Amino acid sequence: MGVFNYEVETPSVIPAARLFKSYVLDGDKLIPKVAPQAITSVENVEGNGGPGTIKNITFGEGSRYKYVKERVDEVDNTNFTYSYTVIEGDVLGDKLEKVCHELKIVAAPGGGSILKISSKFHAKGDHEINAEEMKGAKEMAEKLLRAVETYLLAHSAEYN
């Protein structure tokens, strides 16, 4: 089994604390509201949102995937970090055992922030994972970030 790493940084005009609160802590409710074409629902199957929680995420009709199950590994409200593992779903296909994601939101000059995502794709057997296959996760994260950002800019009193 090989592990393939992929890292991406996406800038945002939203301050780090506000982005973490909306995109991460309340993302289960906010993202289906602002990007229903991407994600229609997030349901806690087990747990209360903290480490060990299992979530079932249903993708929108336009997606090539139907669902994933994720396990929350860590939530750090002080350092704005969140890590989770995709443990089930058609997104894993026959090549992947799991995908581990670590998100960190850091302050950027000028009052905005940077969303840093580090992903580890754990392949089954001798399967190779190429950059093109990993790029889908980056594109999805960026689309969701932009949808949340647009919402926050239009609703300046929320998530402060």
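Just so you know, glycine gets a Cβ as well, placed from its N, Cα and C.
Every residue here is the original one, so none of the noted swaps is modelled.
Long-range C-beta contacts of V8 (variant position), restricted to its own chain and to partners at least six residues apart, with a cutoff below 8 Å, comprise K116, I117, K138, A141, E142. The natural variant V8 to A is recorded by Swiss-Prot, whose note states: In clone COR A 1/11.
Secondary structure at E46 (variant position), taken from DSSP and collapsed to helix, strand or coil, is strand. Taking the Cβ of E46 (variant position) as centre and 10 Å as the limit, one finds 12 other Cβ atoms among all the protein chains shown. Swiss-Prot documents E46 to G as a naturally occurring variant and attaches the note In clone COR A 1/16.
Around H101 (variant position), taking its Cβ as the centre, 19 other Cβ atoms fall within 10 Å, counting all chains. Here Swiss-Prot notes a natural variant, H101 to S, with the remark: In clone COR A 1/6 and 1/16.
The annotation that Swiss-Prot gives for the naturally occurring variant I114 to T reads: In clone COR A 1/16. Within the same chain, the residues at least 6 positions away from I114 (variant position) whose Cβ sits under 8 Å from its Cβ are E9, T10, P11, S12, I105, V106, A108, listed in sequence order.
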